[in-house]
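Student: Can you read through this structure? Questions will come right after.
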Amino acid sequence: MAQDRKKVLVLGAGYAGLQTVTKLQKAISTEEAEITLINKNEYHYEATWLHEASAGTLNYEDVLYPVESVLKKDKVNFVQAEVTKIDRDAKKVETNQGIYDFDILVVALGFVSETFGIEGMKDHAFQIENVITARELSRHIEDKFANYAASKEKDDNDLSILVGGAGFTGVEFLGELTDRIPELCSKYGVDQNKVKITCVEAAPKMLPMFSEELVNHAVSYLEDRGVEFKIATPIVACNEKGFVVEVDGEKQQLNAGTSVWAAGVRGSKLMEESFEGVKRGRIVTKQDLTINGYDNIFVIGDCSAFIPAGEERPLPTTAQIAMQQGESVAKNIKRILNGESTEEFEYVDRGTVCSLGSHDGVGMVFGKPIAGKKAAFMKKVIDTRAVFKIGGIGLAFKKGKF
């Protein structure tokens, strides 16, 4: 019987991959399949909390937990390694720690920052990408305040922060910044009126997923707390001084001691090397989340471009969608092991909340708009639920937001 066990290989321990494994380990016996999870880090991090760690309102250590803490060691083999190649036809995955065979493969390799080719953005701006970049950014911001306080010749740029992007990540980061700045000013004896936070967005509207009423609430709240918005203002370059923007056809230099890019992500760059038809690290999947020509390969999370039946555009890359995809794939792997056909993935939209710091927010929950403290509370519920869904009540109690 042991020789008949299928090899299930899962790449990535983000929301999608880890949800797949934690659901699958409960659904199958050790005789049915050998499950291997490969992740480049020994920890999982809550990607939707990175804006907090980046601003310094949450310690970076609170954003992560060991992958093995949520695994059943008798059912799942965890390998800390970096994937270097996926060979679909040979059913092999190459890593820096060896080669792994598979019968069923789940690709959930996550996201990296996308700068859209803007000159200098990768070199001169901080990215909100992982716990390492979050730690670097939060420390850099505090170092700038400390330097300003200690310097005899004050440089106002030390207290100036530029944020590129007024989408979800950018706005949530701005909200956390407005919570963090008063603490830093108090700690280092800095006049808060000297702090300058500017958000630059190329699109004509911020938070395009929300109504004008909710957007206006977010803008008013953040402006009241010191944020200046430059909407419909493309960033054409980034340098050591800050952003270069285009206004009425002319280039302008915006100066700041801290530049942050929060305007785009893409799927893993390994996707282009491993599959055809990949755009920005995402591949269009079939309705059961497998890919054309390979019924044994599932692609989920940030690497997946899932277009619901009857729709024209793929679903966005969110933690909620990734976790639902993980659940669906776990069920389908169980069905495959039972000799049954797979079922189509059906996304249930439970709503979206954008935090504006720890005390305010905007969102749509079950089709109804919410704002203010109610939205902030709901965001904490959503964050805690995500931890609970993967790690159970113990992890939710330890890492949750309550």
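Placement of Cβ uses the backbone N, Cα and C atoms for every residue, glycine included.
Substituted residues are absent from this model; it holds the original ones throughout.
When I checked Swiss-Prot for this same protein, it listed these features:
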- E172: active site (ACT_SITE)
- G12, A13, G14, Y15, A16, N39, K40, V83, D302, A319, Q320, K379: FAD binding site (BINDING)
- E172 to A: 3.4-fold decrease in kcat for DMN. Decreases the overall affinity for NAD(+) and the quinone (MUTAGEN)
- E172 to Q: 12-fold decrease in kcat for DMN. Decreases the overall affinity for NAD(+) and the quinone (MUTAGEN)
- E172 to D: Loss of activity (MUTAGEN)
- E172 to S: 6-fold decrease in kcat for DMN. Decreases the overall affinity for NAD(+) and the quinone (MUTAGEN)
Student: Secondary structure at G14 (FAD binding site) (DSSP, helix/strand/coil)?
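Tutor: Reduced to three states, the DSSP call for G14 (FAD binding site) is coil.
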Student: Between G14 (FAD binding site) and E172 (mutagenesis position), how far is it from one CA atom to the other, in Å?
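Tutor: Between the alpha carbons of G14 (FAD binding site) and E172 (mutagenesis position) there are 20 Å.
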Student: Going by C-alpha positions, which of the binding-site residues (G12, K40, D302, Q320) is nearest E172 (mutagenesis position)?
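Tutor: Minimum Cα distance from E172 (mutagenesis position) across G12, K40, D302, Q320 lands on Q320.
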Student: When DSSP states are folded down to helix, strand and coil, where does D302 (FAD binding site) land?
Tutor: helix
Student: Rank the recorded positions E172, D302 by the number of other Cβ atoms within 10 Å of each Cβ, and give the residue at the low end.
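Tutor: Checked E172, D302; of these recorded positions, fewest Cβ neighbours within 10 Å: E172.
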Student: With a 10 Å radius around each C-beta, find which of these binding-site residues (G14, A16, K40) has the fewest other C-beta atoms nearby.
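Tutor: Minimum Cβ neighbour count within 10 Å, taken over the binding-site residues G14, A16, K40, occurs at K40.
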